[in-house]
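A.B. asks: Pasting a structure here, questions to come.
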Amino acid sequence: MPSLWDRFSSSSTSSSPSSLPRTPTPDRPPRSAWGSATREEGFDRSTSLESSDCESLDSSNSGFGPEEDTAYLDGVSLPDFELLSDPEDEHLCANLMQLLQESLAQARLGSRRPARLLMPSQLVSQVGKELLRLAYSEPCGLRGALLDVCVEQGKSCHSVGQLALDPSLVPTFQLTLVLRLDSRLWPKIQGLFSSANSPFLPGFSQSLTLSTGFRVIKKKLYSSEQLLIEEC
C-alpha cells in the first residue's frame, strides 16, 4: 500500500512543468538584498521614532523650548538638586543654625558689655543654604565642617566663636562666616567697641539685628587649594 508521501510524489511528477502556465515575474533584487533593505528601512523608522519620542518627552517635561531648556539648566547647579534629597545634612544644618543663633545672642563685640545679636529669618535661610552648598563636595558633608563666626563693622572684624557639629570627627574643611551689622546702627553701638581700659558693665546693652548681607570663606584642611570666598 503506497504511503502518503508516495502519493504526493506521483501526483506532482505526473503534472508536466510545461503544461503549467508561466506567470511573468517582474525584475526584482535578490531576496538577500531585499531583506537587507527592509531591515535598514525598519531600523531608520525605529531610530526616527525613538528620537521623536525623546524629544516629545523632553519638551513635555520641561514645558520650555530648546533655548529655554538650555537657559534653565545652565542656571541650576547639581548641588541644588542633591540638597533636596539629603535629609541628614539638612537636619545637621538646622542644628548648626540653632547653635549659631545662640552664640550670637551671647556675643561680646567689645570690652565694655556684651550685645545680643539677632539674625533675621531671611539671613538664617540664606546662610543655611550657602553652608549646605559649600559642604556638598566634602567627604563627610556638613559633619566635617569647622565654623568660625565673625561680625564685621566698618574696618573691624570681631570673632564671636567657633562651632563644630561633630567634635569627635576630625574637621575636613573650615568655614569662616562673616556677618555684618547694619551701618545705620553704628551710632547706637559705638560704645561696644571701646578700648580695653574701659570698665566692664555687666548685662546686655541692647538687641541688635544683623544685616542680610554676609560673606563665607572656605578652606579645605586636607588640600592646598586656594581659598574660596563667597559674597552674599
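Yeah, the Cβs are placed from backbone N, Cα and C, and that goes for glycine too.
Here's the feature list from Swiss-Prot:
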MUTAGEN   S19 to A  Strongly inhibits proteasomal degradation
MUTAGEN   T23 to A  Strongly inhibits proteasomal degradation. Strongly inhibits proteasomal degradation; when associated with A-25
MUTAGEN   T25 to A  Strongly inhibits proteasomal degradation; when associated with A-23
MUTAGEN   S103 to L or W  No effect on inhibition of mTORC1
MUTAGEN   R133 to A  No effect on inhibition of mTORC1
MUTAGEN   S137 to A or D  No effect on inhibition of mTORC1
MUTAGEN   P139 to A  Abolishes inhibition of mTORC1
MUTAGEN   K219 to A  Reduces inhibition of mTORC1. Abolishes inhibition of mTORC1; when associated with A-222
MUTAGEN   L221 to A  Reduces inhibition of mTORC1
MUTAGEN   Y222 to A  Reduces inhibition of mTORC1. Abolishes inhibition of mTORC1; when associated with A-219
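Quick one: where do these features end up spatially?
C.D. replies: The Cβ neighbour count for S103 (mutagenesis position), using a 10 Å radius over every protein chain in view, is 16.
Secondary structure at R133 (mutagenesis position), taken from DSSP and collapsed to helix, strand or coil, is helix.
Classification of P139 (mutagenesis position) by DSSP places it in coil, neither helical nor stranded. Residues within less than 8 Å, Cβ to Cβ, of P139 (mutagenesis position) and separated from it by at least 6 positions along the same chain comprise T172.
Cβ neighbours within 10 Å of K219 (mutagenesis position), excluding its own Cβ and spanning all shown chains: 16.
Here L221 (mutagenesis position) comes close to L146, P171, T172, F173, Q174: these same-chain residues lie at least six apart in sequence, with C-beta atoms under 8 angstroms from its C-beta.
A C-beta separation below 8 Å, combined with a sequence spacing of at least six in one chain, links Y222 (mutagenesis position) to T172, F173.
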A.B. asks: Give the distance between the Cα atoms of K219 (mutagenesis position) and S137 (mutagenesis position), rounded to the nearest whole Å.
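C.D. replies: Checking the Cα atoms of K219 (mutagenesis position) and S137 (mutagenesis position) gives a distance of 13 Å.
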A.B. asks: For the mutagenesis positions R133, S137, which Cβ has the most other Cβ atoms within 10 Å, all shown protein chains included?
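C.D. replies: Max Cβ neighbours within 10 Å, all protein chains included: R133.
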